[in-house]
Amino acid sequence: MMEKPEGLKLIDENGRRIDGRKKYELRPIKMEVGVLKNANGSAYIEWGKNKIIAAVYGPRELHPKHLQRPDRAILRVRYNMAPFSVEERKKPGPDRRSIEISKVIKGALEPALILEMFPRTAIDVFIEVLQADAGTRVAGITAASLALADAGIPMRDLVAACAAGKIEGEIVLDLNKEEDNYGEADVPVAIMPLKNDITLLQMDGYLTKDEFIEAVKLAIKGAKAVYQKQREALKEKYLKIAQEVEGSE
């Protein structure tokens with residue numbers, strides 16, 4: 001969180017935010033599944049100005065063998081921001097933030113995967129941020145979950161994610177870049193809606209106990225809306241495949 005420039009209003013007296021949204025409104029979200037031919041599974045997501053692609057490879061035999069688990073597959077996640085994803089060119093390669101977010105995303109996805117079905121193997125998830133505009137970790141989790149489903153990895157449920165936060169003393173849904181930079185708090189949440197499980201819960205900033213509870217409830221509500229969009233994106237892909245099969249008969 002940065003110090004807010006003098007005169008900048010993140011929310012006006014009518015409850016409208018800097019990008020015109022209401023307090024509890026998501027940014028526009030577009031999802032597409034199966035965008036990469038050479039990956040076992042893939043997904044592309046546009047979330048506000050974020051543009052993120054996720055690819056899944058595996059399960060495949062893990063080398064070197066001493067890293068193998070005899071009872072389950074190992075999930076490996078790499079989150080990376082392209083050098084051109086932000087206004088000031090980012091130095092290529094992993095940095096501390098990317099390594100930390102990779103671990104966070106792995107922790108959010110792992111409870112959904114039935115890894116016991118693939119002992120001695122690895123499942124690799126690559127998340128590439130092409131354009132960043134706040135909320136890349138929740139968008140990355142959402143895209144990666146879709147890519148895992150597209151790869152046919154057995155899952156207990158999809159993982160959907162969303163963040164809530166606090167700006168100008170108000171709890172709002174889905175912070176954009178200015179709100180993330182100059183707001184007071186950010187609460188990213190990931191859930192498995194069918195199981196009613198939370199797989200990620202973080203907080204950056206300061207909230208009272210009541211504000212925290214309100215933010216978590218709002219983020220869960222947002223994640224459930226994201227979950228419906230995930231389901232629609234998967235249905236769209238498999239309807240297209242069904243139509244192609246029918247057309248070739």
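Going from the start of the chain as shown, residues are counted 1 onward.
Quick reminder: no glycine exception, Cβ is built from N, Cα and C everywhere.
Just the original residues are modelled here, none of the noted substitutions.
According to Swiss-Prot, the experimentally introduced change Arg89 to Glu is described as follows: Does not affect ring assembly, but abolishes RNA degradation; when associated with E-91.
Under its mutagenesis annotations, Swiss-Prot gives Lys91 to Glu the following note: Does not affect ring assembly, but abolishes RNA degradation; when associated with E-89.
Neighbour density for Arg137 (mutagenesis position): within 10 A of its CB lie 25 other CB atoms from the protein chains shown. Secondary structure at Arg137 (mutagenesis position), as computed by DSSP, is helix. The mutagenesis experiment Arg137 to Ala is recorded by Swiss-Prot, whose note states: Decrease in activity.
Classification of Asp186 (mutagenesis position) by DSSP places it within a strand. Here Swiss-Prot describes Asp186 to Ala as a published mutagenesis experiment; the accompanying note says: Abolishes RNA degradation.
Quoted from Swiss-Prot, the note attached to the mutagenesis of Asp204 to Ala states: Decrease in activity. Around the Cβ of Asp204 (mutagenesis position), 14 further Cβ atoms fall within 10 Å across all displayed protein chains.
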Alpha-carbon distance [Asp204 (mutagenesis position); Asp186 (mutagenesis position)] in Å: 5
Distance, Asp204 (mutagenesis position) to Arg137 (mutagenesis position) (CA atoms, angstrom): 13
